Amino acid sequence: MNNIMIGRFVPGDSWIHRLDPRTKMIGTFIFIFVMLWSTSWATYAWSAAFVVLAIRLTKQPFRLYWDGLKPIFWLILFTVVLQLFFTPGTPVLLHAGPLKVTIPGIINAIYVMIRFVLIILMSTILTLTTPPTSIANALESLLKPLKKIHVPVAELSLMLSIALRFVPLLMDETQKIMNAQKSRGMSFSTGGPIKRAKAIVPLLIPLFVGALQRALDLANAMEVRGFQDATQRTKYRVLSYGSNDRSAFIGLIGFTIIFIGINFFIK
């Protein structure tokens with residue numbers, strides 16, 4: 001559970017850390033968007049090289065990102081299996097009832113796995129190098145035009161900030177409950193999938209109670225400090241673009257242009 005990196009910020013002084021959070025968020029959104037249009041090995045190789053370069057620029061060990069992939073391994077595997085057995089095409093390599101393994105299915109499964117991993121790694125770069133409050137402030141700034149149509153942008157960014165802070169707290173709380181139950185003889189790693197699923201059920205009630213208690217404590221703390229309206233909040237750190245952000249946007253534009261060129265000319 002402690003390997004889940006969503007919502008965890010690792011302080012640092014790398015080039016990526018110093019970027020404006022809006023730059024990192026825009027870059028992540030653009031990367032995810034272009035990855036959904038990737039149709040060749042060349043575009044996946046180019047995207048993988050871009051992600052590896054971004055990780056190197058964070059000056060953080062790659063093991064940190066690899067550990068972040070482990071908790072969602074089964075989700076990736078499930079998605080890959082669906083693509084492998086349910087993608088139509090020819091030739092058929094294996095046929096067992098309604099399940100078919102085809103060459104297009106294998107290729108599509110590999111593409112989906114690579115796409116999944118690269119998108120998660122890029123999203124992890126954003127969360128590991130940007131504090132949750134900065135992510136929320138960046139989102140509020142980017143969505144500011146929606147205020148004209150009465151979208152509660154400030155409240156949405158506040159909710160995102162709180163949610164991102166709660167994710168690692170809930171994971172740590174889950175690990176504590178699991179350790180306490182293991183000390184009483186409970187096993188979470190033995191038996192089949194059904195037995196393991198049943199072993200997780202006793203975790204839910206104390207975890208749910210703990211989450212409610214943390215939410216109540218947070219609400220009381222905000223009320224004591226006089227918090228009333230998110231729209232009236234001031235910012236301790238004002239967001240501003242710098243020379244690093246201009247360089248990042250140039251690099252991002254270059255990546256996108258090359259990606260489109262590869263995707264268009266290499267199939």
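Backbone N, Cα and C atoms are what each Cβ position is placed from, and that goes for glycine too.
Close to ARG184 (mutagenesis position) in the fold, though at least 6 residues off in sequence, lies no residue with a CB less than 8 Å from its CB. According to Swiss-Prot, the experimentally introduced change ARG184 to Glu is described as follows: Abolishes folate and pantothenate uptake, whole ECF complex stably associates with FolT, PanT or RibU.
For ARG225 (mutagenesis position), the Cβ neighbour count at a 10 Å cut-off comes to 7, with all displayed protein chains included. Here the residue is the original one, but Swiss-Prot notes a mutagenesis experiment at this spot, ARG225 to Glu: Abolishes folate and pantothenate uptake, EcfT does not assemble with the A and S components.
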